[in-house]
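Q: Here's the feature list from Swiss-Prot:
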MUTAGEN   HIS77 to Ile  23% decrease of nickel uptake. Decreases or abolishes resistance against several antibiotics
MUTAGEN   ASP82 to Ile  66% decrease of nickel uptake. Decreases or abolishes resistance against several antibiotics
MUTAGEN   HIS83 to Leu  65% decrease of nickel uptake. Decreases or abolishes resistance against several antibiotics
MUTAGEN   ASP227 to Ile  92% decrease of nickel uptake. Decreases or abolishes resistance against several antibiotics
Amino acid sequence: MASSQLDRQRSRSAKMNRALTAAEWWRLGLMFAVIVALHLVGWLTVTLLVEPARLSLGGKAFGIGVGLTAYTLGLRHAFDADHIAAIDNTTRKLMSDGHRPLAVGFFFSLGHSTVVFGLAVMLVTGLKAIVGPVENDSSTLHHYTGLIGTSISGAFLYLIGILNVIVLVGIVRVFAHLRRGDYDEAELEQQLDNRGLLIRFLGRFTKSLTKSWHMYPVGFLFGLGFDTATEIALLVLAGTSAAAGLPWYAILCLPVLFAAGMCLLDTIDGSFMNFAYGWAFSSPVRKIYYNITVTGLSVAVALLIGSVELLGLIANQLGWQGPFWDWLGGLDLNTVGFVVVAMFALTWAIALLVWHYGRVEERWTPAPDRTT
């Protein structure tokens, strides 16, 4: 039993650490082809159609500058802390299940961008009734979409945080047994794989996230807050004339550019974390060492950002005021997102340095049984 478990684990590790297959290269190529297409459609529309038309919005030129603003908003929003936490933690979960999820960030950002694009399409098709509510922070539409989006985002991050807490406790227990020499390699692998407590509580949800594309609806739900949609809509609707005089292609190029920027960086983030975790899953000792560090960081990030979102939502709904609540409400999640990305990259780099110079694998790998 233990031998077959170890054989399955070695097969899984070999699968994750081998070179990309032709099918995986094909999927990566399709992802980046979509990203390139978004860039081409967005920028060619701006440069070849919008800019030569000399359109104006609120007395100001509507051209490359506005397109660059939309693109920059997409790049910036890719570093939102909730994006980083959701993508990186889901990558961990799928890799621990034996998958190689190359497109988690890609599908998450596509789902998020769909909300923005859908709003723009409604504007183009004449549903001007949503213009005022989307522009107005105190409107009922803005209120309830923000409530729904933030609640889903915070709850998802807490769910991911709980998942990682349970995983972390199990890994620490395995590590303690390893240091005492109580288990051989096969038993250690069995302990790492027997993390079924989470399934008892969150089985349906965790089982549903088995493919990278499952992050598309998650990204869509995250986008229901209309925070980013409002940024794009305000670009189009600013001024008293709103979007009344603009052609459809001028309006739709903005969410396309927004999606291009966000998809690019979210895809790079997901791919980077995929290969970083791939190194960690190649042997039992690496899994223990790396996962204690990174899972602890994942727990901290998910629970921190989830707490900020949910506490801010509760304080806003209940009208709580004071120095702490004012500080909490003023936190910039974009800045936090950049910090989170740096923390993940730095943790990976430090883990590799300590691994190399501390001879961790040599010191922690159980000695082979010499009686057989």
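Every residue gets a Cβ built from N, Cα and C, even glycine.
At each noted position, the model has the original residue.
Keep in mind the model is a prediction, meaning the values are calculated, not measured.
Tell me about the setting of these features in this model.
A: Secondary structure at HIS77 (mutagenesis position), as computed by DSSP, is helix.
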Q: CB neighbours of HIS77 (mutagenesis position) within 10 A?
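A: So the Cβ neighbour count for HIS77 (mutagenesis position) comes to 25.
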